[in-house]
Amino acid sequence: MAPRGFSCLLLLTSEIDLPVKRRA
């Protein structure tokens, strides 16, 4: 598994997940 791809995906999911949790 590529570290760059994983960190990029993790960053994207965390950025999308945080606002959703705050709104919920």
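Cβ coordinates come from backbone N, Cα and C, glycine included.
Within 10 Å of the C-beta atom of CYS8 (mutagenesis position) sit 11 other C-beta atoms, taking all shown protein chains into account. While the structure shown retains the original residue, Swiss-Prot records the mutagenesis experiment CYS8 to Pro with this note: Abolishes neuroprotective activity and interaction with BAX and BID. Abolishes BID-induced caspase activation and mitochondrial release of SMAC. Greatly reduced interaction with BIM. Abolishes BIM-induced caspase activation and apoptosis.
Under its mutagenesis entries, Swiss-Prot includes CYS8 to Asp, Glu, Phe, Gly, Ile, Leu, Met, Asn, Gln, Ser, Thr, Val, Trp or Tyr with the note: Abolishes neuroprotective activity.
Quoted from Swiss-Prot, the note on mutagenesis experiment CYS8 to Lys or Arg is: No effect on neuroprotective activity.
Residue environment of LEU9 (mutagenesis position) contains 11 other Cβ atoms, counted within 10 Å of its Cβ in all protein chains. Swiss-Prot lists LEU9 to Ala among its mutagenesis entries, and the accompanying note reads: Abolishes neuroprotective activity and dimerization.
Swiss-Prot documents LEU9 to Arg as a published mutagenesis change and attaches the note Abolishes binding to BAX. Abolishes secretion.
For LEU10 (mutagenesis position), the number of other Cβ atoms no farther than 10 Å from its own Cβ, over all displayed protein chains, is 10. According to DSSP, LEU10 (mutagenesis position) is assigned to a helical segment. Looking at Swiss-Prot, you'll find the mutagenesis LEU10 to Arg noted as follows: Abolishes secretion.
Among the sequence features in Swiss-Prot, the mutagenesis site LEU10 to Asp is noted as follows: Abolishes secretion.
Counting only same-chain residues at least 6 apart in sequence, none has a Cβ under 8 Å from the Cβ of LEU11 (mutagenesis position). As a published mutagenesis entry, LEU11 to Arg appears in Swiss-Prot alongside the note: Abolishes secretion.
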